[in-house]
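Beneath this line is the structure, given in C-alpha cells, with notes to follow.
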Amino acid sequence: MLKKILLLALLPAIAFAEELPAPVKAIEKQGITIIKTFDAPGGMKGYLGKYQDMGVTIYLTPDGKHAISGYMYNEKGENLSNTLIEKEIYAPAGREMWQRMEQSHWLLDGKKDAPVIVYVFADPFCPYCKQFWQQARPWVDSGKVQLRTLLVGVIKPESPATAAAILASKDPAKTWQQYEASGGKLKLNVPANVSTEQMKVLSDNEKLMDDLGANVTPAIYYMSKENTLQQAVGLPDQKTLNIIMGNK
C-alpha cells in the first residue's frame, strides 16, 4: 500500500469556504485542515480533513453543539470513516501520481497495448531490479504486462553516468532490456560527464520517486482493481508479484 503521508502532502492547500460551526472550529484549531463536508449517518454532518500524516473525519451532532473527531462504524463493524478517507483523499491523490508517471520519461518493456501497466524505478547497479526484471518475463513476454522503467542513478557514484549511457543510446528501451538480460555486463558507452539533457531526466525521475515516498529500488507501482495506486518497494515475494502482474 502506498504511504499515506505522501499522498496527503500532495493535496492542495485550499481554504475551506464555509463558516465552520463552533465545535468544528475548535477542532480545526488543533491543526486540522478541513477539506470538505459530507452527509453522515444518524442525521449528523461530517467534515473531512487532514492532520499531519492522516486523513480525519469529524462528526457534528444534529443540534450543532457538539463535534466528535474519529472513526464511525456501522452495525456490521465496517469502518465508514476509513472508506470515505480512502475514496476522497488517498485514491484521487494516487491517480494524480499515476498521471505524473504516465507523463514522465520511461522505457517500455513489453507490448504497448498490454493490459496491465507496471511502473518501476530502477538503478543500473540494483541487483534486485535485475531479479524483478527476470521475474516479470513470463507476463511481459506473453503480452499480459508492460513494464515502464524510470531510470535513476542513486546506488553508486557510477550510477548516473551508466543510466545516462542507456538513455543516450540509439534505442534506450532495447538497450535497457539487453543490459538487464546480461546481468549488467552489457558494454555501454559510458560518458565521462553526464549531459544536461540526461541529467534532467534522471533528476526528474528521482524527484518523482522521492515524491512517491520510495528511497530504494526497485520501487514498483501499479493500480489495484479498485483503481487505487499501490506500491511495492524492494524485490516482491511470489504472492505480491502475482498481484502486481494482475493475477489477483
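Using N, Cα and C of the backbone, Cβ positions are placed for all residues, glycine too.
Original residues only: the substitutions mentioned are not part of this model.
Among the mutagenesis experiments that Swiss-Prot reports, Cys126 to Ser is described with the note: No loss of chaperone activity; when associated with S-129. Taking a C-beta cut-off of under 8 angstroms and a sequence separation of 6 or more, Cys126 (mutagenesis position) has the following same-chain neighbours: Ile155, Thr217, Pro218.
Swiss-Prot documents Cys126 to Ala as a published mutagenesis change and attaches the note Complete loss of redox activity. DSSP assigns Cys126 (mutagenesis position) to coil, not to a helix or a strand.
Of all Cβ atoms in the protein chains displayed, 25 besides its own lie within 10 Å of the Cβ of Cys129 (mutagenesis position). Where Swiss-Prot documents Cys129 to Ala as a mutagenesis experiment, the accompanying text is: Partial loss of redox activity. Traps the protein in complex with ErfK, YbiS and YnhG.
Looking at Swiss-Prot, you'll find the mutagenesis Cys129 to Ser noted as follows: No loss of chaperone activity; when associated with S-126.
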